[in-house]
Amino acid sequence: MKFQYKEDHPFEYRKKEGEKIRKKYPDRVPVIVEKAPKARVPDLDKRKYLVPSDLTVGQFYFLIRKRIHLRPEDALFFFVNNTIPPTSATMGQLYEDNHEEDYFLYVAYSDESVYGK
């Protein structure tokens with residue numbers, strides 16, 4: 001998926017910002033969250049998050065669901081590198097395994113469990 005954040009900010013800027021965030025907040029991880037193409041869920045009001053490393057993916061789902069005002073019966077799926085992460089993993093684990101060279105973790109969200117292009 002093409003992330004708008006990457007389109008809006010050149011790599012060097014993102015890398016410098018990612019490094020600065022990791023130094024200043026070692027117990028938190030920088031995450032970019034954007035809606036997947038063709039997803040029929042609302043847009044987020046912001047896409048950059050600084051998340052506690054020990055927050056679980058399940059807790060992060062809850063946080064994002066609240067921000068986009070999803071009803072309990074509405075489905076929501078996260079994708080990290082085109083894969084749905086386990087809800088029991090911590091955001092710190094997910095970050096360590098999947099962050100990009102700019103020190104950001106990129107998460108796409110959708111109402112579909114299949115990653116659309």
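First residue shown is number 1, and so on along the chain.
Even glycines carry a Cβ here, placed using N, Cα and C.
Substitutions noted, but not modelled.
Around H9 (mutagenesis position), the C-beta neighbours below 8 angstroms that are at least 6 residues distant in the chain are E17. What Swiss-Prot notes for the published mutagenesis of H9 to A is this: Abolished interaction with ATG4B.
Around R28 (mutagenesis position), a 10 Å sphere centred on its CB holds 19 further CB atoms from the protein chains shown. For R28 to A, Swiss-Prot lists a mutagenesis experiment annotated as follows: Does not affect interaction with ATG4B.
Secondary structure from DSSP puts R47 (mutagenesis position) in coil. Using a 10 Å radius centred on the Cβ of R47 (mutagenesis position) and all shown protein chains, the other Cβ atoms total 17. One mutagenesis experiment named in Swiss-Prot is R47 to A, and its note says Abolished interaction with ATG4B.
Under its mutagenesis annotations, Swiss-Prot gives R67 to A the following note: Abolished interaction with ATG4B. All protein chains considered, the CB of R67 (mutagenesis position) has 15 other CB atoms within 10 Å.
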If H, G and I count as helix, E and B as strand, and all else as coil, what does DSSP give for R67 (mutagenesis position)? helix
What's the CA to CA span in angstrom from R67 (mutagenesis position) over to R28 (mutagenesis position)? 20
